[in-house]
Amino acid sequence: MSDDWDDEPIVDTRGARGGDWSDDEDTAKSFSGEAEGDGVGGSGGEGGGYQGGNRDVFGRIGGGRGGGAGGYRGGNRDGGGFHGGRREGERDFRGGEGGFRGGQGGSRGGQGGSRGGQGGFRGGEGGFRGRLYENEDGDERRGRLDREERGGERRGRLDREERGGERGERGDGGFARRRRNEDDINNNNNIVEDVERKREFYIPPEPSNDAIEIFSSGIASGIHFSKYNNIPVKVTGSDVPQPIQHFTSADLRDIIIDNVNKSGYKIPTPIQKCSIPVISSGRDLMACAQTGSGKTAAFLLPILSKLLEDPHELELGRPQVVIVSPTRELAIQIFNEARKFAFESYLKIGIVYGGTSFRHQNECITRGCHVVIATPGRLLDFVDRTFITFEDTRFVVLDEADRMLDMGFSEDMRRIMTHVTMRPEHQTLMFSATFPEEIQRMAGEFLKNYVFVAIGIVGGACSDVKQTIYEVNKYAKRSKLIEILSEQADGTIVFVETKRGADFLASFLSEKEFPTTSIHGDRLQSQREQALRDFKNGSMKVLIATSVASRGLDIKNIKHVINYDMPSKIDDYVHRIGRTGRVGNNGRATSFFDPEKDRAIAADLVKILEGSGQTVPDFLRTCGAGGDGGYSNQNFGGVDVRGRGNYVGDATNVEEEEQWD
């Protein structure tokens, strides 16, 4: 199962994944596992000991209820909560707030999520059937354990105080699809009454309007920012506007310039120099630049300025700008940047993304907003319900377009761009770190007479990141990680391969007195946002993340990136280490290379290190010898394919490439 950080159209946030736990082989397991010893299927009731008796997490039988606290992973350290830092008597790792840890129920023990472990559970669109087994009397049973046998009363209607908020009854572990499955039928083939479900959604905290907080979140230019002047730039298209050299020469509104200055921006980056005049002139744009190069400001500044310069009447449910992002975290980041640049103007900025209350977001949107930032699934949900239409849309921005293609959003992108309500006279802007041929051909359906801008990659910016590669097998990784973090742990992101591995490593580090949190696709949206807040404000020194967090995380003061597990694609390596050393600042990246597992990217890794002036270890050269890899040493993430004879799409005459130094 992949890390699905994409957006679900309708989400029951507290019940997400309803018992669907996967290991490296993509096999699904009940959260409570197979009951052994005293585990009793994770003590399904009062504490909901997560994975109580499952041997495959810590290599031993969990201790049932997790000390009565509902601790994550059941018997982890005498019932201590998630990450080991909170111990006996607490209801969850954040303490008593509900969540999906102890007492609340949902998809975790007790209320119906896993239904005692060996009983079937009602996840997803009807859930898995659960494990059949025989009791001591030899009776075959499925998901109908007596209360005494399953370690606590399930109680379909817990009081709010007991479960941390109003929840759905039995089977709320899935995505709340109202259809019958095997768990609706008892052993006598009688239909089990399907009681009414209640659903609880996460409502994000209101964004701050404090100027200091709004303008202090960005990353200031570093001492190596001047290197950006040496990055090569290629521009393709007809009648291309000339680049700007200063924000003051970009014909932006005064209030936008004031907010740019408050943000600490002094000189535009190469992508901003080229993109701002193109967008201001009314042209479509396909822009290719690496993460951390200022892409977000490159499209927000001219768009917001244009809205102020040429105001149109604001109609409810008809945004004038639609910005689509592949991940929730990136959408939130763009939302915060838009609020910053539109500060003290009359422009209204809205956001819609999955894992949060649809009703709450709809209330915000129906107040009217000029700009909507959205993830694809949730945006289409609003569109399908006619809460959002595109009659007044003047700008459409597809950010991280290559990532959207990788995540399977190509059809969603087509549905948005070709929607019957889409205003014909709109500008389409596509931004990405890479533009492979496939996505350029699809873009040809949407863009007209567009300008293609490619900003040089790797060399200049990555040379600001000191890259170190260690040869470490999988059994030595934890001790090596402790050794590195003992020197300096603050502001460290550790990338791992699996969601389960992220939680396990976060728990391990917390027990070693390194305040650690994790972020991945199986965590509830409230927990994902809380994890980022804790890491940003320094209360958590270390953030464990899966590879999908390698894009979109623009966090101040990230000092160190550690590849605990190497990615399978070299592009992901570049994106990961790009979390540090941003906007001309120094950074540090450390990678654990396991020759048995990571040999396939060795040749590409050697090219990356050589291209950025880094030391290449002998063991890595040996592993990469004879392999050519798939990585190209070209300095650009994409080449305009319109000049090729077999291209079908925009028929614009393409001038010879310009190179702007």
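From the backbone N, Cα and C atoms, a Cβ is placed for every residue, glycine too.
No substitution from the list is modelled in this structure, which keeps its original residues.
For the mutagenesis of D184 to A, Swiss-Prot gives this note: Decreases interaction with gus. The structure shown keeps the original residue.
Among the mutagenesis entries in Swiss-Prot is I185 to A, noted as: Decreases interaction with gus.
Experimental mutagenesis is annotated in Swiss-Prot for N187 to A, with the remark: Strongly decreases interaction with gus.
According to Swiss-Prot, the mutagenesis experiment I256 to N carries the annotation: Fails to bind and unwind RNA. Same-chain residues at least 6 positions away in sequence with a Cβ under 8 Å from that of I256 (mutagenesis position) are, in sequence order, L301, L304, S305, L308, F341.
Look at I271 (mutagenesis position): DSSP puts it in a helix. Annotation for I271 (mutagenesis position): same-chain Cβ neighbours under 8 Å, separated by at least 6 residues, are A287, A289, S293, G294, K295, A298, V453, I455. Among the sequence features in Swiss-Prot, the mutagenesis site I271 to M is noted as follows: Fails to bind and unwind RNA.
On the 0 to 100 pLDDT scale, the domain 'Helicase ATP-binding' (276-453) averages 93 in this prediction. What Swiss-Prot records for 276-453 is domain 'Helicase ATP-binding', and it gives sequence analysis as the kind of evidence.
Annotated ATP binding site per Swiss-Prot: A289, Q290, T291, G292, S293, G294, K295, T296, in sequence order, evidence recorded as sequence analysis. Cβ neighbour count for A289 (ATP binding site): 30 (other Cβ atoms within 10 Å of its Cβ, all protein chains included). DSSP gives A289 (ATP binding site) a coil state; it is part of no helix or strand.
Listed in Swiss-Prot is the mutagenesis experiment R328 to A, annotated as follows: Reduction in RNA-binding, reduced RNA-dependent ATPase and unwinding activities. If you draw a 10 Å sphere around the CB of R328 (mutagenesis position), it holds 24 other CB atoms from the protein chains shown.
Secondary structure at Q333 (mutagenesis position), taken from DSSP and collapsed to helix, strand or coil, is helix. In Swiss-Prot, a mutagenesis experiment is listed as Q333 to A, annotated with the note Reduction in RNA-binding, drastic reduction in unwinding activities, no significant change to RNA-dependent ATPase activity.
Recorded in Swiss-Prot as a mutagenesis result, R378 to A carries the remark: Reduction in RNA-binding, significantly reduced RNA-dependent ATPase and unwinding activities. The 10 Å shell around the Cβ of R378 (mutagenesis position) contains 25 further Cβ atoms across the protein chains shown.
Record note (Swiss-Prot) on the mutagenesis of D381 to A: Increase in RNA-binding. In the three-state DSSP assignment, the secondary structure recorded for D381 (mutagenesis position) is helix.
Taken from Swiss-Prot, the feature domain 'Helicase C-terminal' covers 477-624, and the record attributes it to sequence analysis.
One entry in Swiss-Prot concerns the mutagenesis experiment T546 to A. Its note says: Moderately decreased the RNA binding, abolished both the RNA-dependent ATPase and unwinding activities. Taking the Cβ of T546 (mutagenesis position) as centre and 10 Å as the limit, one finds 23 other Cβ atoms among all the protein chains shown.
What Swiss-Prot notes for the published mutagenesis of G552 to E is this: Fails to unwind RNA.
Under the heading of mutagenesis, Swiss-Prot lists D554 to A and annotates it as follows: No change to RNA-binding, abolished unwinding activities and no significant change to RNA-dependent ATPase activity. The Cβ neighbour count for D554 (mutagenesis position), using a 10 Å radius over every protein chain in view, is 22. DSSP assigns D554 (mutagenesis position) to coil, not to a helix or a strand.
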Inset, instruction - Count, for each of the recorded positions Q290, S293, Q333, the other C-beta atoms lying within 10 angstroms of its own C-beta, and report the residue with the smallest count. - result: Q333
Inset, instruction - Given the mutagenesis positions R378, D381, D554, state which is nearest to R328 (mutagenesis position) when distance is taken between Cα atoms. - result: R378
Inset, instruction - Could you find out if DSSP has G294 (ATP binding site) as helix, strand or coil? - result: coil
Legend entry - Minimum Cα separation from R378 (mutagenesis position), reported as the residue among recorded positions Q290, Q333, T546, D554 that achieves it: Q333
Legend entry - Number of Cβ atoms other than its own within 10 Å, given for T296 (ATP binding site): 23
